[in-house]
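Undergrad: Dropping the structure in here first, questions after.
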Amino acid sequence: MASEITYAEVKFKNESNSLHTYSESPAAPREKPIRDLRKPGSPSLLLTSLMLLLLLLAITFLVAFIIYFQKYSQLLEEKKAAKNIMHNELNCTKSVSPMEDKVWSCCPKDWRLFGSHCYLVPTVSSSASWNKSEENCSRMGAHLVVIQSQEEQDFITGILDTHAAYFIGLWDTGHRQWQWVDQTPYEESITFWHNGEPSSGNEKCATIIYRWKTGWGWNDISCSLKQKSVCQMKKINL
């Protein structure tokens, strides 16, 4: 009896392929976090804050400028009014220079005009110490005279009394360091000292005085002595 042979079909599932196929499937993408633009550190909020700050600064600057302009305009008006009030007490000379935009060069009454300055020799009763003389000039908007040229020296001496001495705006600050009251640099080449002067370290104020043999020149004396003086101020242009 022939034996029966039974055939069975056996199929094997390829697990590796299945696993491989599973592994190659794309993973689900992660969701990116959305930034909240309303948070304090966001660029838009910083930009807004910066613009507000710049606006406030601009407003502040504008207000300050308006206030400054108003005060400056007021000062000009007051200065103009003061000149108008003083005009009746001024002695004026018409300018002949076409380069000057102002027509008149003026000095207060009793003052003398020379160059760009006005000069005043106070009255006989006005003798005072050097400090007091400077104070008297200052109250008139002037200072003790500062001499810067031979021409100026000659003009000043031409209006002085040869029998008196006059304080000028030169004083010794210490160790023979001479200084002008208006801070003009002191230059040895533009000085008019008498021979042998200055002569004493204790005499710290300068006068202009006439000597019979040598004429007008400068002399140092004690600041506390009472002398006449010469005041100087810038001319007024109208």
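Here the Cβ of each residue, glycine as well, is placed from N, Cα and C on the backbone.
Predicted, not measured: the structure shown is a model, and the values here were computed from it.
Swiss-Prot feature annotations, pasted as is:
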- Val146, Glu152: Ca(2+) 1 binding site (BINDING)
- Glu197, Ser199, Glu203, Asn219, Asp220: Ca(2+) 2 binding site (BINDING)
- Ile209, Tyr210, Arg211: N-acetyl-D-glucosamine binding site (BINDING)
- 126-233: domain 'C-type lectin' (DOMAIN)
- Tyr7 to Phe: Loss of inhibition of B-cell calcium mobilization (MUTAGEN)
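Structural setting of the listed features?
TA: Taking Cβ-Cβ distances under 8 Å and a sequence separation of 6 or more, the neighbours of Val146 (Ca(2+) 1 binding site) in its chain are Ile168, Gly169, Leu170, Trp180, Val181, Asp182, Thr184, Gln232.
Around Glu197 (Ca(2+) 2 binding site), the C-beta neighbours below 8 angstroms that are at least 6 residues distant in the chain are Gly217, Trp218, Asn219, Asp220.
All chains included, 20 other C-beta atoms sit within 10 angstroms of the C-beta of Ile209 (N-acetyl-D-glucosamine binding site).
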Undergrad: Please give the average pLDDT for the domain 'C-type lectin' (126-233) in this predicted model.
TA: 95
Undergrad: Can you see whether DSSP assigns Glu152 (Ca(2+) 1 binding site) to helix, strand or coil?
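TA: SS state of Glu152 (Ca(2+) 1 binding site) = helix.
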Undergrad: May I ask for the distance between Tyr210 (N-acetyl-D-glucosamine binding site) and Glu152 (Ca(2+) 1 binding site), taken between their Cα atoms and rounded to an integer number of Å?
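TA: Just about 16 Å between their Cα atoms.
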Undergrad: Within 10 Å of the Cβ of Glu203 (Ca(2+) 2 binding site), how many other Cβ atoms can you find? Include all protein chains, please.
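TA: I count 17 other Cβ atoms within 10 Å of it.
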